[in-house]
Amino acid sequence: MGNSGFYLYNTQNCVFADNIKVGQMTEPLKDQQIILGTTSTPVAAKMTASDGISLTVSNNPSTNASITIGLDAEKAYQLILEKLGDQILGGIADTIVDSTVQDILDKITTDPSLGLLKAFNNFPITNKIQCNGLFTPRNIETLLGGTEIGKFTVTPKSSGSMFLVSADIIASRMEGGVVLALVREGDSKPYAISYGYSSGVPNLCSLRTRIINTGLTPTTYSLRVGGLESGVVWVNALSNGNDILGITNTSNVSFLEVIPQTNA
């Protein structure tokens, strides 16, 4: 065992040995390792520090060995700030989203200095209109279906752009289907068709479509509304033609010009 043996230190029997093995350990302890008990046999383990914790090991053979565990104030400070920052900013972001999105939308759709409003072509319809025309299998591919409730002329500002068309019509009828048809001037049949329903009370019937522009020439469109094979449809009114809640109600047709994104 080399320099090995026993000696009496005060009242304690001490053992000193070179390359001693404890339990099932197969090699001597290395620098800064300690013996760690387990549920079976001891093992050699090395203590390490995690974020925010400082670990100082003094194992100079000429001095008393020591292990000092403390708090790394700088790292702990940064960790705490990061955690709090994430939570605070997350809460602020949620609050901003909840409280200001509508304000932003209202701003960009009402401020005439912003380009988005200029891109919209809005056509409000405020009259009460009785639509006696019907849409049937015989006339759906013609221009005879339904009743025209409005005409709209729009001029593209950019060749190759497209119009996103949105029609929201307040319609009432005795229970049954409602048909909306968008007609482009010069065509022999509707450009787009949509369907809605009324159970005797006013309902919002919508049509959504896109129109690709090939030039800068003004084009006129019309919107036709009618019952699905039967029934009279009222626009902006109750199914008997009276005002809804005694006030003027407004349907709307809008054209939004957009330019498709390219990879160029």
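Each Cβ is built from the backbone N, Cα and C atoms, and glycine gets one as well.
Database features, via Swiss-Prot:
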type	residues	note
VARIANT	Gln12 to Glu	In plasmid PCHL1 and plasmid pCTT1
VARIANT	Pro61 to Ser	In plasmid PCHL1 and plasmid pCTT1
VARIANT	Asp86 to Asn	In plasmid pCTT1
VARIANT	Thr109 to Lys	In plasmid pCHL1
VARIANT	Lys189 to Asn	In plasmid pCTT1
VARIANT	Tyr191 to Cys	In plasmid pCHL1 and plasmid pCTT1
VARIANT	Val201 to Ile	In plasmid pCHL1
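Feature map: annotations from Swiss-Prot on the structure.
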residue : record           : contacts (Cβ under 8 Å, 6+ apart)
Lys189  : variant position : Glu141, Thr142, Leu143
Tyr191  : variant position : Leu182, Val183, Arg184, Thr209, Ile211, Tyr221
Val201  : variant position : Ser172, Leu238, Ser239
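A coil conformation is recorded for Lys189 (variant position) in the three-state DSSP classification, outside any helix or strand.
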